[in-house]
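Below is one structure, written out as structure tokens; comments come after it.
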Amino acid sequence: MLKTDLIFERENFSHHDFQNATFKNCHFYMCSFDHADLRDAKFIDCRFIESKALEGCSFRFANLKDASFTNCMLAMSLFNGANCMGLELRKCDLKGANFQGANFANRVSNTMFFCSAFITGCNLTYCNFERVLLEKCDLFENRWNGANLAGATLKGSDLSRCEFSPEQWGTFNVEQCDLTHVELDGLDIRRVSLFGVKICDWQQEQLLAPFGLIIL
């Protein structure tokens, strides 16, 4: 199913089956996709919020397994409780979106799980990722400034060329992450575990300057 150049306003798509559907250059304003089946669905150049609006679309408890959003406006969207395993978000504006309770993990047992997500080149400023598991995922070239990452674990993920706010360091797990080409201002190595983290040579100076050390 291919849909192009359509506008939907206040439509209730709850519990609808959009599996494998493709939407291109479509606009969705104040629409609900709660509990919808969006597995393997593709959204390209779509908008999910009107200009200057304060409320986006809702994907709460939707099945977004392996769904793909490319160059989409998803600001203020709600993804609470959604199945986001394998979700792909490329070059999207997600400012203020809420992912609290979203699931990016496949649990093999109570203690074993693996995550899958491809979130790259996105505006994630002021998003809510509180306590979200995003381990060993592609998360590079994103803007995370002001996002709520409290209790989240991004362990082992590629965070290269991302942007963070100084106050965010220490609120989430970055062990074994790729932090190359990331500004590390505000990161205190005394309280943030950098076990297995990758950085560039020039980043050493940022980490050690607060201690009065000069890197030659």
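Placed from the backbone N, Cα and C atoms, the Cβ positions cover glycine too.
Don't expect the noted substitutions in this model, because it carries the original residues.
The mutagenesis experiment C115 to Y is recorded by Swiss-Prot, whose note states: Increased resistance to (fluoro)quinolone antibiotics when expressed in E.coli. Listed in sequence order, M85, F104, A105, N106, L133, L134, E135, K136, C137 are the same-chain residues at least 6 apart in sequence whose CB falls under 8 Å from the CB of C115 (mutagenesis position). In the three-state DSSP reading, C115 (mutagenesis position) counts as strand.
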